[in-house]
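Here's the structure we're looking at; comments come further down.
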Amino acid sequence: MEEGFRDRAAFIRGAKDIAKEVKKHAAKKVVKGLDRVQDEYSRRSYSRFEEEEDDDDFPAPADGYYRGEGAQDEEEGGASSDATEGHDEDDEIYEGEYQGIPRAESGGKGERMADGAPLAGVRGGLSDGEGPPGGRGEAQRRKDREELAQQYETILRECGHGRFQWTLYFVLGLALMADGVEVFVVGFVLPSAEKDMCLSDSNKGMLGLIVYLGMMVGAFLWGGLADRLGRRQCLLISLSVNSVFAFFSSFVQGYGTFLFCRLLSGVGIGGSIPIVFSYFSEFLAQEKRGEHLSWLCMFWMIGGVYAAAMAWAIIPHYGWSFQMGSAYQFHSWRVFVLVCAFPSVFAIGALTTQPESPRFFLENGKHDEAWMVLKQVHDTNMRAKGHPERVFSVTHIKTIHQEDELIEIQSDTGTWYQRWGVRALSLGGQVWGNFLSCFSPEYRRITLMMMGVWFTMSFSYYGLTVWFPDMIRHLQAVDYAARTKVFPGERVEHVTFNFTLENQIHRGGQYFNDKFIGLRLKSVSFEDSLFEECYFEDVTSSNTFFRNCTFINTVFYNTDLFEYKFVNSRLVNSTFLHNKEGCPLDVTGTGEGAYMVYFVSFLGTLAVLPGNIVSALLMDKIGRLRMLAGSSVLSCVSCFFLSFGNSESAMIALLCLFGGVSIASWNALDVLTVELYPSDKRTTAFGFLNALCKLAAVLGISIFTSFVGITKAAPILFASAALALGSSLALKLPETRGQVLQ
């Protein structure tokens with residue numbers, strides 16, 4: 001009996017050993033089956049969606065995640081938990097692996113995990129399309145990117161170029177147009193706003209500076225975020241910030257609040273250029289990219305023309321205003337500020353109908369979302385071309401395994417602002433790390449060279465484009481001063497002045513018992529004169545001064561002759577009653593000078609149209625570097641003609657010439673920046689370079705305008721040297737014509 005029992009026990013143990021070996025081989029076979037199902041490009045596991053012949057014999061576990069030979073075995077007793085106790089010495093797993101989280105140690109089973117299917121839906125682990133940190137070498141990631149770039153280019157060619165790209169072209173063009181408008185808004189409203197807000201010269205300078213400062217911050221901020229959160233989402237947010245604060249700035253009354261609103265408006269629009277060019281380029285095949293990105297640049301010009309035309313049409317109409325007491329005034333220049341927010345608002349509405357960049361989806365492991373967008377591009381273009389029957393044949397697309405560590409905060413962890421703070425810090429760290437990677441050994445030389453090109457181009461371009469109008473105003477002032485009439489030693493008694501005096505100098509005059517009622521004084525100076533028993537009522541003045549004058553028994557009623565207009569003058573027994581309210585500063589207001597600002601800006605922006613057309617047609621034929629260097633050399637040569645600009649018309653002509661030849665270099669620089677950096681760094685690098693561009697613009701404007709009225713040699717020398725240096729640096733960059741988008 002005992003011998004039979006021992007035989008039976010030995011038989012049971014042998015059967016268990018056989019069953020155990022069978023299950024091990026079954027698990028290996030299932031893994032091999034899943035490897036066949038796994039997409040060659042996306043490395044996603046489709047075990048939940050596709051059936052194989054092996055599944056009937058070897059059903060997969062419920063969670064569907066396999067890690068090589070480390071598959072789970074059922075416990076012999078069946079009562080223990082597989083997650084905690086269901087393993088033996090030969091087939092060891094740990095609890096986290098059962099939940100889909102890979103082991104931390106490398107080697108053995110870890111090698112299978114490095115090449116295996118990415119994890120999906122894992123809390124606290126890696127997102128879909130991501131590999132374990134450090135599990136894939138940089139060489140493998142580079143190889144994956146090259147494969148993705150080649151496949152993505154092939155897919156774009158299959159999708160074709162048609163209605164979808166042209167629709168996106170006009171949508172993104174509105175966003176770029178909003179950036180062009182923003183640059184001109186402050187300059188156009190200053191002649192009118194300076195009186196309403198009582199702006200001193202330092203206040204006006206700060207207002208012009210704050211716009212560039214906001215755009216500099218916005219370019220870096222939104223450019224970095226767009227590589228992490230998506231092009232479309234960040235562009236929508238940035239345009240929303242711009243439109244909201246541009247709207248507020250048209251209603252606020254104080255200088256401080258207006259300055260704050262324009263700062264945040266600039267921060268919002270700063271993300272437009274780096275995101276728009278990156279976004280559009282990722283829908284363009286290689287043979288179309290250079291040309292159509294250059295066509296897109298035309299909308300920046302349209303923005304400048306729109307701003308100049310609206311300023312010309314709106315600001316001089318003083319009837320387009322209302323006033324609520326003396327505290328709230330809404331003049332025509334505020335209507336202009338409001339109208340300038342329209343391109344941004346329209347861009348937001350149109351952008352909501354467009355999809356996210358499929359290249360961004362693929363870079364972040366979102367295969368299905370990218371496939372849907374590319375199918376939309378294909379179907380839209382095929383229907384427009386009359387081929388609705390054509391089917392999008394792509395089934396699998398390569399995705400990049402991410403190495404960034406993701407952080408997920410449970411809903412019961414701390415307060416809501418603590419969770420948001422942790423997420424913000426995590427996102428900020430990722431953005432900063434991505435920015436620093438632009439200076440890695442692989443990209444350091446390109447980044448430093450591009451910094452030099454962007455800085456020199458911006459320094460010379462913005463410096464000269466602001467210097468031109470200032471020089472025109474200086475020439476106007478010189479011509480105006482040459483027509484000044486001088487009245488020496490006049491004696492006037494018992495006369496009533498009720499008309500306008502303009503551009504006059506009265507020296508050594510004597511005025512006895514005269515009345516100045518309803519008088520308008522513009523650029524009038526009284527020097528060494530005597531006023532006795534005179535009466536001033538309802539007098540308005542601009543650029544008017546009394547120097548070394550004496551007033552005896554004189555009354556001033558309802559005038560704007562404030563104390564600072566009396567220079568070294570004596571007032572004896574004189575009275576000021578009910579001085580005019582408003583700004584006590586001497587401002588020029590609107591007039592012929594303001595019209596000239598609009599006109600010059602209109603011509604200057606319109607003059608770049610021929611250069612835009614030429615650069616778009618030749619960009620893919622002669623290459624980016626030749627276009628950039630050639631345009632820079634022509635711009636450098638055009639600077640030497642500035643020495644012949646001794647009249648107003650000559651300076652306007654030279655401004656148009658410089659703008660027309662320099663725009664091609666900007667178009668080439670935008671295309672080159674897009675193509676030199678990979679998709680995961682594209683908007684980050686573009687945003688940083690654009691921020692550097694705004695810094696160089698501030699320096700160029702400050703330096704160039706300081707020489708107005710002193711010499712023209714210094715601006716010519718600085719601009720020529722900067723352009724020559726930029727063109728020489730550009731020739732050392734790699735040519736990107738004919739290359740697929742990284």
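Just so it is clear, glycine is given a Cβ too, placed from its N, Cα and C backbone atoms.
Unsubstituted: the structure retains its original residues.
Listed in Swiss-Prot as a mutagenesis experiment, Asn498 to Gln is described as follows: No change in uptake of BoNT/E or C.botulinum neurotoxin type A (BoNT/A, botA) by mouse SV2A/SV2B knockout neurons; SV2A apparent molecular weight decreases. No change in uptake of BoNT/E; when associated with Q-548. No change in uptake of BoNT/D. Among the sequence features in Swiss-Prot, the mutagenesis site Asn548 to Gln is noted as follows: No change in uptake of BoNT/E or BoNT/A by mouse SV2A/SV2B knockout neurons; SV2A apparent molecular weight decreases. No change in uptake of BoNT/E; when associated with Q-498. No change in uptake of BoNT/D. Quoted from Swiss-Prot, the note on mutagenesis experiment Asn573 to Gln is: BoNT/E not taken up by mouse SV2A/SV2B knockout neurons, decreased uptake of BoNT/A; SV2A apparent molecular weight decreases. No change in uptake of BoNT/D.
This view paints the features noted in Swiss-Prot onto the structure.
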residue: Asn498; record: mutagenesis position; Cβ neighbours (10 Å): 12
residue: Asn548; record: mutagenesis position; Cβ neighbours (10 Å): 15
residue: Asn573; record: mutagenesis position; Cβ neighbours (10 Å): 8
C-alpha spacing of Asn498 (mutagenesis position) relative to Asn573 (mutagenesis position), in angstrom: 24
What does the structure give for the C-alpha distance between Asn498 (mutagenesis position) and Asn548 (mutagenesis position)? Integer Å is fine. 24
